[in-house]
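Peer 1: The 1,2-diacyl-sn-glycero-3-phosphate 1 binding site annotation in Swiss-Prot covers SER24, HIS44, ASN53, GLY54, LYS61. ARG32 to Ala appears in Swiss-Prot as a published mutagenesis result, with the remark: Modest, but significant reduction in fungal growth inhibition activity. No effect on permeabilization of C.albicans cell membranes. Significant reduction in phosphatidic acid binding, but not at pH 5.5. For ARG40 to Ala, Swiss-Prot lists a mutagenesis experiment annotated as follows: Significant reduction in fungal growth inhibition activity. Reduces ability to permeabilize C.albicans cell membranes. Significant reduction in phosphatidic acid binding at ph 7.4, but not at pH 5.5. Residues or ranges marked as 1,2-diacyl-sn-glycero-3-phosphate 2 binding site in Swiss-Prot (evidence: experimental evidence): ARG40, ASN51, HIS58. Annotation of the mutagenesis experiment HIS44 to Ala in Swiss-Prot: Significant reduction in fungal growth inhibition activity. Reduces ability to permeabilize C.albicans cell membranes. Significant reduction in phosphatidic acid binding at pH 5.5. Experimental mutagenesis is annotated in Swiss-Prot for HIS56 to Ala, with the remark: Modest, but significant reduction in fungal growth inhibition activity. No effect on permeabilization of C.albicans cell membranes. According to Swiss-Prot, the mutagenesis experiment HIS58 to Ala carries this note: No significant effect on fungal growth. No effect on permeabilization of C.albicans cell membranes.
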Amino acid sequence: MRLLYLLFAAVMLLFLQAVPANGSYYSTLQCRNNHGHCRRLCFHGEQWIGNCNGRHQHCCK
C-alpha cells in the first residue's frame, strides 16, 4: 500500500510539472470567446486584440 501511495505521488508530481501555471489556457480561451484566432503573426487586415499561449502568440480578429 505504501508503494501505491509513492507511485501516486510521483505521477501527480510529474503531472503538475506539465501543467502551465501562467494562465496560458485562460488567455487562449478568452481569445476564442472573443471570436479571435491564436497565430504567430496576424494576417493583413486582421487586428491584434491580445495574447495567447503565455504571450507566445497573438490573438487576431
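Here the Cβ of each residue, glycine as well, is placed from N, Cα and C on the backbone.
Predicted, not measured: the structure shown is a model, and the values here were computed from it.
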Peer 1: Compute the mean position of the Cβ atoms of ARG40, ASN51, HIS58, which form the recorded 1,2-diacyl-sn-glycero-3-phosphate 2 site, and then list in sequence order the other residues of that chain whose Cβ is within 8 Å of it.
Peer 2: CYS38, ARG39, LEU41, CYS42, TRP48, CYS52, ASN53, ARG55, HIS56, GLN57, CYS59, CYS60
Peer 1: Which one is it, among the mutagenesis positions ARG32, ARG40, HIS44, that lies nearest to GLY54 (1,2-diacyl-sn-glycero-3-phosphate 1 binding site) by Cα separation?
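Peer 2: Checked the mutagenesis positions ARG32, ARG40, HIS44; minimum Cα distance to GLY54 (1,2-diacyl-sn-glycero-3-phosphate 1 binding site) goes to ARG40.
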Peer 1: Go through the recorded positions ARG32, ARG40, HIS44, ASN51 and tell me which ones have a CA within 10 A of the CA of HIS58 (mutagenesis position).
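Peer 2: Correct set: ARG40, ASN51.
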Peer 1: Write down the Cα-Cα distance for LYS61 (1,2-diacyl-sn-glycero-3-phosphate 1 binding site) and HIS44 (mutagenesis position), rounded and given in Å.
Peer 2: 11
Peer 1: Any idea what the Cα distance is from HIS56 (mutagenesis position) over to ARG40 (mutagenesis position), rounded to a whole Å?
Peer 2: 7
Peer 1: How many neighbouring Cβ atoms, not counting its own, are there within 10 Å of the Cβ of ARG40 (mutagenesis position)?
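Peer 2: Result for ARG40 (mutagenesis position): 10 neighbouring Cβ atoms inside 10 Å.
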